[in-house]
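Listed in Swiss-Prot for this protein:
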- Ser59, Glu71, Phe72, Asp73, Ser259, Val260, Leu261, Glu262, Lys284, Thr303, Tyr304, Ala305, Leu306, Lys307: ATP binding site (BINDING)
- Glu71, Asp73, Asp205: Mg(2+) binding site (BINDING)
- Asp205, Lys255, Gln256, Thr257, Cys258, Ser259, Val260, Leu261, Glu262: GTP binding site (BINDING)
- Asp73 to Asn: Abolished nucleotidyltransferase activity (MUTAGEN)
Amino acid sequence: MASNVEDTLIKLDRLHSVDYKNDEVQLIKSKIEGIVHQISNRIGELNPILSNSVVHCGSFYHNSKINAPDEFDFLLVLNKFSQPGVCSCKPFEDPEYTHLVSLGIDNTKLNWNPQSVLEWEEDAANKQTLLQATIDSEYRNAVCSCLATMSLPDGISLTTSQKSVRRRFEGGEEFLANFKFSGPALTLLLNWKGVYYPNLNISVDVTYVIAMRGLPSFCNLDKRLPSEHLIVKAGLCADASHELLYCRMLDDTWKQTCSVLENKIICFWFKENDASNVCYRLLKIIRNLVTPVNQLGEAFLKTYALKTLFLYECEQFPDSKFWRTDELSTHLLTIFQKLLSAIQNRFLPNYFNENQNALCYPLDSRPEDENEEGENKFISSVYEAMCKIIEDIISSLEKGLASEQTLKFYFEPGQKIVIKDPDIQDALEKEN
């Protein structure tokens, strides 16, 4: 039987999790998917070389979305470029960046001959760079052409983001009022007018990728897991693929990611036992309620760090019997203790690339002599506030386990700590 603390955690999850059985949630899902498939089809019609398949990704599609159905993630897999033998990879010239590769495209296998590239450029390396830049520019042109004429379903309209100011000064981004490009990603900013959600802003990320068979070069998942591990037995490593995302600022360089595999692994664990999903949602809920944010309301502790810790925990304890709703507080306590240790070390190994840090700035940084005083103060302030909050979370869970307190800490959270990011502040002042 669940204790008071477990009952409280289950109540907290129900209070903040998206109700997937809600008809309006399913209606929003259907309309968003319709928009994305319309974009996908239209891109292929406008430019057949960019014909693509839609892949659903992100928290909404493994039933771990919290608060509202306000974020959707999709990949557009470029079918022709993802065919075997069309694209080849070699390690990036700087070994420090193991997640980057240089791409070669055999355009003769595609019957693709963009005249502006092939007629005027003789150098093979430059030709490759231009070919890859052409993919990106033609994708953007197709998207803009599509959105200019696309009609939206009833109840949904284009809107602008409250974070528009930030988007305007982020490097490498182009803000276009109702949608923006960030590298290979398109973000649509939409608004839903419904009954349960009368005024819901929704962001939809649509990212074009090239799919490659096998695990990426930096990933040792298949080597670190024994053959009897559930992930291996389920064939998730043997049937794995990874994606390439175009890095526009680095010539022919592409970033290797494991978005589809990550999604499959998370869905696999959640299918084994729903208690693990509850635990993962609670990690995000507690983060949202009590951890520090910047002046735009964005958490310094990103979801990816929590996801990374959760995946490691599932890998270490794969038995579905381990994940029980009457032991939620114990699971949360363990994960937050590991999170505190990672933040104190300023390093959390990425789940798929253990040499890469899953913590983001400023949590991955230490004050340095060469930094400006304001930046060092900012890094120290975020670090100290984050450690203090996580220590409080750990203490509340320990007290809950010891005395079965009801964890009012999460139902009556105090005012959030807001720490101003000097980069954002400078840009805001320039805007004004």
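Placement of Cβ uses the backbone N, Cα and C atoms for every residue, glycine included.
A map of Swiss-Prot features onto the structure.
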{"residue": "Ser59", "record": "ATP binding site", "contacts (Cβ under 8 Å, 6+ apart)": "Lys65, Ile66, Glu71, Thr303"}
{"residue": "Phe72", "record": "ATP binding site", "contacts (Cβ under 8 Å, 6+ apart)": "Lys29, Ile32, Val36, Gly58, Phe60, Ile202, Ser203, Val204, Asp205"}
{"residue": "Asp73", "record": "mutagenesis position", "contacts (Cβ under 8 Å, 6+ apart)": "His56, Cys57, Gly58, Phe60, Tyr61, Val204, Asp205, Thr207"}
{"residue": "Gln256", "record": "GTP binding site", "contacts (Cβ under 8 Å, 6+ apart)": "His99, Leu100, Val101, Met212, Pro216, Ser217, Phe218, His242, Glu243, Leu244"}
{"residue": "Cys258", "record": "GTP binding site", "contacts (Cβ under 8 Å, 6+ apart)": "Leu215, Pro216, Cys219, Ala240, His242, Glu243, Phe352"}
{"residue": "Ser259", "record": "ATP binding site", "contacts (Cβ under 8 Å, 6+ apart)": "Cys57, Leu75, Val209, Glu243"}
{"residue": "Val260", "record": "GTP binding site", "contacts (Cβ under 8 Å, 6+ apart)": "Val55, Cys57, Leu75, Ala211, Ser241, His242, Glu243"}
{"residue": "Leu261", "record": "ATP binding site", "contacts (Cβ under 8 Å, 6+ apart)": "Leu215, Leu236, Ala240, Ser241, His242, Phe352"}
{"residue": "Glu262", "record": "GTP binding site", "contacts (Cβ under 8 Å, 6+ apart)": "Lys307, Leu311, Tyr351, Phe352"}
{"residue": "Tyr304", "record": "ATP binding site", "contacts (Cβ under 8 Å, 6+ apart)": "Ala358, Cys360"}
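Within the same chain, residues at least 6 positions away in sequence whose Cβ sits under 8 Å from that of Lys284 (ATP binding site) are Ser64, Ile66, Thr303, Leu306.
Of all residue pairs in Asp205, Lys255, Gln256, Thr257, Cys258, Ser259, Val260, Leu261, Glu262, the annotated binders of GTP, the farthest apart have Cα atoms separated by 18 Å. Listed in sequence order, the residues Cys57, Gly58, Phe60, Phe72, Phe74, Thr187, Ser203, Val204 complete the 8 Å Cβ shell around the Mg(2+) site centroid, once Glu71, Asp73, Asp205 themselves are left out. Binding of ATP is attributed in the record to Ser59, Glu71, Phe72, Asp73, Ser259, Val260, Leu261, Glu262, Lys284, Thr303, Tyr304, Ala305, Leu306, Lys307, and the widest Cα separation among these residues amounts to 21 Å.
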